[in-house]
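Here's what Swiss-Prot has on this protein:
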VARIANT   Val10 to Ile  In strain: 60190
BINDING   Gly11, Gly12, Gly13, His14, Ala15, Gly16  FAD binding site
VARIANT   Leu105 to Phe  In strain: 60190
VARIANT   Asp193 to Glu  In strain: 60190
BINDING   270-284  NAD(+) binding site
Amino acid sequence: MVKESDILVVGGGHAGIEASLIAAKMGARVHLITMLIDTIGLASCNPAIGGLGKGHLTKEVDVLGGAMGIITDHSGLQYRVLNASKGPAVRGTRAQIDMDTYRILARNLVLNTPNLSVSQEMTESLILENDEVVGVTTNINNTYRAKKVIITTGTFLKGVVHIGEHQNQNGRFGENASNSLALNLRELGFKVDRLKTGTCPRVAGNSIDFEGLEEHFGDTNPPYFSYKTKDFNPTQLSCFITYTNPITHQIIRDNFHRAPLFSGQIEGIGPRYCPSIEDKINRFSEKERHQLFLEPQTIHKSEYYINGLSTSLPLDVQEKVIHSIKGLENALITRYGYAIEYDFIQPTELTHTLETKKIKGLYLAGQINGTTGYEEAAAQGLMAGINAVLALKNQAPFILKRNEAYIGVLIDDLITKGTNEPYRMFTSRAEYRLLLREDNTLFRLGEHAYRLGLMEEDFYKELKKDKQEIQDNLKRLKEYILTPSKEVLKRLDELDENPINDKVDGVSLLARDSFNAEKMRSFFSFLAPLNERVLEQIKIECKYNIYIEKQHENIAKMDSMLKVSIPKGFVFKGIPGLSLEAVEKLEKFRPKSLFEASEISGITPANLDVLHLYIHLRKNS
């Protein structure tokens, strides 16, 4: 049977959900093919959304019309701001989720969205015509034709699950791997490598002894992800903290020879920042304990996820390890930990739109691109979906710059640098992180969302008004000069503020930590009518004014540099600081400007700085 649509999405994980929903929202006829409809939106690993860098991605996805944020707000069990004591640039919202509720909400949203149909089957191969994808075939002899195809297969491509010496061909425990599609992609000439990730055991909630464990509460004023969320007052559950101990470590050491990670059974590289417990014991042998979080998987507290205990050790060893830990002495394991090895395609095979360079109309998103994490997958799925629709409409692609969004950093890192280990987002990856805060996501991306038809006009008008008020009042504060007069000192004293000794502007005064919203309104009457969202932005911009201005200067410098032309016949060979790889690519593609050079996979900002310097030197000589 042959069926037709505008866009096909293969895979119903977090990337596939966002890709299919956003494409349908933008008016395309979308068909989602997934192995199991019941697992659409399943959180395969930890029951949480957000975190450092990841919270930024979730909020960016939300502003650009995605679903992850709003689903999390309706399924959360505990909400916290991580790094709350640090500056706003590195804070991250994180929520424990009810995995069942999240999955059901995601699945129902997909099944009830106009322009979007779903079928339960396995994609086996791509249909190509003149190096352009025109559809797929499935395991039940269905043929689907479409103008664009987005592949979001997660860990299913040639997936192998490892528990001790045992191996099974699964894309997730108990689910079939996608071997035919994996073979098809290899035959098409894509650069395919292997990665590994893992998950932690789960234990029955009623078998845990919580007495004496440290209780971990959510925030009193819980943060939320979606700007559409109203009247947020969730019921929050506690998590609990326990630790491994020397006995735990000895059990693991005694069984290193049975660990797939060390026996040579696993070849794929695992996530650097989420190592298995056996890897931690091996690498950090001097540590006497490692912290573990017991996280409820649902509101019913029937199962707890042991965060920090990712493992692929044999079943009997997992039992001994868990029973050696305080509070888990009599714990009943409901699901064992395991490692999974899978194919991914080097993301240097992609353009900034996530379309493959090799096959026109084919987009890749999520773990197939070498990333790890629900949020990274959702961000890629969203961008692939948006760009597939824009390509259908013959409109300009939507590409976010590194100074606009963490999504821009994520995609640029992937396609220019590639990866040899599972890539996850951190605030440290963003050189302009002071400009890319969670708190200003709406102001950064609202205009893009509105232009793409992904934000309501009334809300956008409010947002535009707020943005103007921020700019106007920051200008006014910079021009508002205060002297240590008797009147000014009296007013500061009334607010319990330290006096000023010299002339200062309003921005400098508001840079004080102690100058809260109430004091801002009291001291500067023109700020009194402003809403909390506007005041928050003014406060942050004042506090980090010097650093923010410096980052804007760096952006202007970079933009100016990218406009520099590369002289015809310019010799790249022999320039100190350029790697052999960079020279080979520059000689091959012969870019006409530094901007064109920046679009070449593997050419880094450091390469561009070196090129800029030598173009200048050779012009002068």
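Using the three backbone atoms N, Cα and C, a Cβ is placed for every residue, glycine included.
Just so you know, the substitutions we noted aren't modelled in this structure.
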Arg272 (NAD(+) binding site), Cβ-centred 10 Å count of other Cβ atoms over all protein chains shown, is 12
Helix, strand or coil by DSSP: which one applies to Lys280 (NAD(+) binding site)?
helix
Can you tell which of the recorded positions Val10, Gly11, Gly12, Gly13, Gly16 lies nearest to Gly270 (NAD(+) binding site) in space, using Cα positions?
Gly13
Relative to the Cα of Gly13 (FAD binding site), which of the recorded positions Leu105, Cys274, Asn282, Phe284 has the closest Cα?
Leu105
Lys280 (NAD(+) binding site) versus recorded positions Val10, Gly11, Ala15, Leu105 - nearest by Cα
Ala15
I need the CA-to-CA distance for Leu105 (variant position) versus Phe284 (NAD(+) binding site), whole Å please.
41
Listed in sequence order, the residues of the same chain lying six or more positions from Gly12 (FAD binding site) whose CB sits under 8 Å from its CB are Leu32, Thr34, Met35, Leu36, Ile37, Thr39, Ile40, Gly41, Val110, Val118
Take the C-alpha atoms of Cys274 (NAD(+) binding site) and His14 (FAD binding site) and report the distance between them in angstrom, rounded.
19
Listed in sequence order, the recorded positions within 10 angstroms (C-alpha to C-alpha) of Gly16 (FAD binding site) out of Asp193, Arg272, Ser276, Glu278, Asn282, Phe284 are none
For the C-alpha pair, I'd like the distance in angstrom between Glu278 (NAD(+) binding site) and Gly11 (FAD binding site), rounded off.
31
Distance, Asp193 (variant position) to Asn282 (NAD(+) binding site) (CA atoms, angstrom)
25
Cα-Cα, His14 (FAD binding site) versus Arg272 (NAD(+) binding site), nearest Å, comes out at 22
